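These notes are about the structure you will find just below.
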Amino acid sequence: MSYFLASCLGVGLLSTVSCSLQGLTSHYRENIPRFKHVANERYEVFLGDEIKFDCQTAASKISAFVEWYRNDKLLKNDQIDKDKIRKDNNRMMLHLKNIDVSDQGLWSCRVHNAYGQISRNFTVEVIDFCDYFLFPDIHHLNIPMECVCLWKYNKEAKRSDVNYAAVTGEVCSKYASRMINRARKPLPMIPCFGDHCKEFDTTPVSDFGLPGKPEDDPLVKRVVLKKDDVIVPVHDSEESPSESRTEFINADEKENKEDEEEDYSVSQPVAPDAGLTELNITAEEPPYFKSNDNIVLFNETHALPAGRTLKLNCRAKGYPEPQIIWYKNGKMLKKSSARSGGYEFKFNRWSLEVEDAVVADSGEFHCEALNKVGSAKKYFHVIIVNRMRRPPIIVPNILANQSVNINDTATFHCKVVSDLLPHIIWVRINKINGSYSYYNNSAEEYMFNYTEMDTFDKAHVHHVGDESTLTIFNVSLDDQGIYACLSGNSLGMSMANATLTVNEFMAIHLLTGDEPKIDRWTTSDYIFTTILLFLLLAATLFGILFMVCKQTLHKKGFMDDTVGLVARKKRVVVSKRPMNEDNENSDDEPSPYQIQIIETPITKKEAARKQRKRMNSENTVLSEYEVDSDPVWEVERSKLSLVHMLGEGAFGEVWKATYKETENNEIAVAVKKLKMSAHEKELIDLVSEMETFKVIGEHENVLRLIGCCTGAGPLYVVVELCKHGNLRDFLRAHRPKEEKAKKSSQELTDYLEPRKASDKDDIELIPNLTQRHLVQFAWQVAQGMNFLASKKIIHRDLAARNVLVGDGHVLKISDFGLSRDVHCNDYYRKRGNGRLPIKWMALEALDSNVYTVESDVWSYGVLLWEIMTLGGTPYPTIAMPELYANLKEGYRMEPPHLCPQEVYHLMCSCWREKLEERPSFKTIVDYLDWMLTMTNETIEGSQEFNDQFFSERSTASGPVSPMESFQKKRKHRPLSAPVNLPSEPQHTICDDYESNFSVEPPNDPNHLYCNDNMLKNHIITPETSQRIPSNNNSMSKPEF
C-alpha cells in the first residue's frame, strides 16, 4: 500500500493528481462480467416446490456464456431431465421443478467471456412438511395425523409428547401415498394396512420414482378433540376414510410460480386443559406487516446509483391472502405504466423491481395490502443518483492553507465525491536534503518523501462518510510544512494539498504617554482644496452652457429642415456593385450587388397621409422605407394570410401563412418580417438575405424562395414551409431519456430564433432511428452545400439550427443572413461588427476573419458531430476564451457514442488546420453516397477506398490526431444498427443562443463551461474576439 501511494504521489506537487491502479487496465476491468441482481444463495423449500436460480449479468458489449454445475459437476444437456430442469440461456436462469429429496445440495453457475469469469453458488435444503410441527410451541393435539403416522412407521419418535401406541393401521391407511412423498429419505418399507396384514407386517420397497405432487383432496373436515386424547378424525358423513382428510394448516400445495418464499400458517393452538372444542381451519384477519395496526408501519429510504436494480419488498400477511397494489407519487402503477426511457416495472408477488434504475425513477413509492377484512400500507423514499466511473474527486476550496500561532490547533478538512467507496488518508510531504521527492531505483520513477499522519501522537484523523478532518494539536515550528489528503478507489487515486504556516511570538512595542498634538491641515492643503472646488464649479457651469446651446441649435436645424417639408421618403435601392482595383470586398456587403438608401423630400400633405396610414395599419417606423419591386419575385399582399407565429428574434419574426397561388390552389408558406422595434440595419440585412435567395436558385436541399412583398408597406420574404422545424430540435426529439432544453425569452439575440415545433405542428418522429438515417441526413446537407459552393456562395453560419426538415424528412439549408457571394475572390474578409457563431467557425476565420468554402467544410464537420449526437452542443466542456488555443494545439472533439468509424474519419478530415487538406463538398457527397450504397460486408472489406480517402489528407508532422488514435480502437458499426443512447447521455444539450460575454470566466481548470451564466459562449463580436489570444502558451489546455 505504501509503495502504491508513493507511486501515485510522485506525479506532481501542489496540484490535483490522479493515479490508476496497477494490474488490470480499466478496459479489461469494465468488460469482466458482473451479476445484474443480488440473488438468494440459500433456498429452503418443500417437496414439490419450484426454484429459479438467477445468474443474469448486466448489459455489456461483450457476449457472455453461462454453464451450470451440480455438486461441482457440469450439467450436460444430454444428462438433464427436461421435464424437471429447464435452462434459459438468454436470461441465464435455471428452473428446477417438482423438488424432491435428491435435489438437495449444491448448485452453481459460471459466467465467462473473453475478459474473465464469475461464479455463484446456490444451496438447496428440502424441508420435510412434518418438520414444521417439531416446534415445541405447537401443541401435540394440532399435529396432522399423517405426520404422526410417518414418524411411527419411519421409526423416528420426533415428539415425545405423542402417544404413538394409539396410532393404528386403520387410521394411517389413507395417508400411505402421502407418507412416501413427505419422507426426507425413502421409507425402508411400505406399510400394509387391512385385516389380512399383521399390525406391523411390511412389504419391501422395490422401486422409488420421482415423487409426484401430493394428491389434492377437496374434502376438508372438521376435527373434534377431547382433553388428553390422541387425534382421531370424526367425519360428518359415512364416506370412506380414503375420500376425506383432516387439515390443520392453511398450506398452499400448488406450485409457486413466484420467486419468493411461500407462507404457511397454522390454526390457533388448543390449550391442554380445554374441553370439547371445535377448531376452525383458518381465521380471517386483516393484512399486517409486524402488528395488526392498520397504520403506516414502515417508511424506508432507498438510495442507490443509476444502473442498479431497485427492489422494494412489501411482504404482508393476513387471511384471505392480501392483494398488493403499488403507487408512485400517489398514482397507481400498472403493468402498462411506462418508465422513463421505455422500460417497464416488474411486478412480483410480494415485491416491485425497477431494473436499470435512472434518476427519473426517484420519488415516493408505497404499497397497499388489501383483503376483504382491511388494509395496510408501507412507504418507500427512493433516491437514484448518477454513477461516476472515475477516481474520487476531491472537492476544491475545502482543503485550504492554514496559518496558526504556536501552541494553537490546526484543522484541515477534505471532502470527496465518489460513486465507489473511497479510502482517505492524510500524509505530510517531507523535505529531505532540500527536495520533496527522491528517485526510486526499483520503481524507476520519482516519489515523494511522506509520512502518514496516523503515526503522529498529536494528530487526530476523523472520517465521517465522504468527509475527513485532520486536527493537529499544540502545533510547533516543526509542524510547519505541506499536508496532503489522498483518496482512492478501485479506479484510481486523487490528491490535494495545503500548507501549514506557524507564526512565532513577536515583540510588540507600545507607545506610552500623551499623543502629541499635530496640526493636520497645512497651508498647501487649504490652497489645493480651494482650487479643486473652483474647478468643479467651472465644470458644472460649462456643462449647463453646453446643453443649452445644443438644444438651441437642434431646434434651429429642425425648423430649417421643415420649411415647406415635414419628412423625407427613403428608398432602398439594390444595384450592381462596382469592383475595387484590388479586387477585394471593402465591407460586409456581398460583391455582386450593393444596397443603398436614397432620401427624397415629400410635401406636408403626403407626409400627413403616410402618418394616418401608419397609425391605422401594422406599419412600423420603417414604413417610410420603400424597397424597389422586382417583377419576377413580387407577390401580392392580398394573396398572403398570416396564420400564427413560428419563431422570433430581437428584431425579426417568422410566421406561418397561406399563399393563394391561383383561385383553387392554396399552399402553406413561411413569411419573414421585421418587428416594430427594428432599425435600418436590420432592414438592410433582410434585403441582403432576400437577394442571396434570388442569386442561389433552386435545389432540393436548399430552402426555396417563393417570392417577396416590396414597395410601400412592410417587407415580406416568402419561403417554403418546413413543418418539422430545424434539424437540431428534430434530432433532440428522438432522445428518449432527457428533457429537451427550453429557451427563455430573455435569451433572445439579434439573430432570428430558429423555428421550433409548437403544439400546432407535431414533429413526425422516425419510429426506429438508425445510423443510416443519420448518414442520410449528412448526405443531404452535403448535397446542398455542394450546390452552394458551385454557385460561389459562402454560408458562414452552417449549423443544425439553420437546417430545416421538410416533408418526407428532406433537409433544407436556410438562414442566409451571413452568406456572401465570392464570385470574384473565392474568399471573403470580415470587416464589420456583426456577430459570429464561433463554435462552428474554422481556425482561419477565428484568426484572420477570412472565410472560404473550406471554412464551410469545417462548419459541416461540426454539424456532422451534432447529427451523430442527436443535437448535442459542440465543445460543451471548453470555455470560449480557451477554444482557439486548444484548436491550434491540435485538440478535436472526441467521437460521438457508437459513431461509425467512417463518419468520424470524415469529421476529422473536415477539421484539418490547412485549408487544402480538407475535402471538398463534392468529395464528401461521393464518400457518403458510397457509405449508403455499399452493404455492411462491403464496407468492412473495402478499406482500400477508405484509407485512400483519408491518407491523401494526412499531415506529415504534428501531434497524433484524434482520427488516427480512434482508427486503431474503433470497429465498424453497421448503418442498420439502431441509435442507442446511454442511460446517462454522454453529450450535453446546452443553449446555443447567448448574448455577448462581458465577464471573464473564473480561473478554475475543473469548471465545465456548459450553459454557464457567467460565460456567454456562443456568439462574439470582433471586439470581444480579441480576448482569444493567439499565443498558445498563454492558454491552459484542459485535460480530456
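Here the Cβ of each residue, glycine as well, is placed from N, Cα and C on the backbone.
Keep in mind the model shows the original residues, not the substituted ones.
As given in Swiss-Prot:
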DOMAIN    33-125  domain 'Ig-like C2-type 1'
DOMAIN    287-383  domain 'Ig-like C2-type 2'
DOMAIN    391-501  domain 'Ig-like C2-type 3'
MUTAGEN   Glu680 to Lys  In n1775; loss of activity
MUTAGEN   Pro714 to Leu  In n1783; loss of activity. Ectopic membrane extension in body wall muscles
ACT_SITE  Asp797  active site, proton acceptor
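Taking the recorded positions Glu680, Asp797 in turn and counting surrounding C-beta atoms within 10 angstroms, the largest count is reached at Asp797. Mapped onto DSSP classes, the domain 'Ig-like C2-type 3' (391-501) shows 6 helix, 65 strand, 40 coil. Pro714 (mutagenesis position) is surrounded by 20 other CB atoms, counting those within 10 A of its CB over all protein chains shown. Looking at Glu680 (mutagenesis position) and Pro714 (mutagenesis position), their Cα atoms lie 13 Å from each other. Of the recorded residues, the residue listed as 'active site, proton acceptor' and Pro714 (mutagenesis position) place their C-alpha atoms 26 Å from one another.
Summarising model confidence by region, the domain 'Ig-like C2-type 3' (391-501) averages a pLDDT of 88. The DSSP secondary structure for Glu680 (mutagenesis position) is helix. In the domain 'Ig-like C2-type 2' (287-383), helix, strand and coil residues by DSSP number 3 helix, 49 strand, 45 coil.
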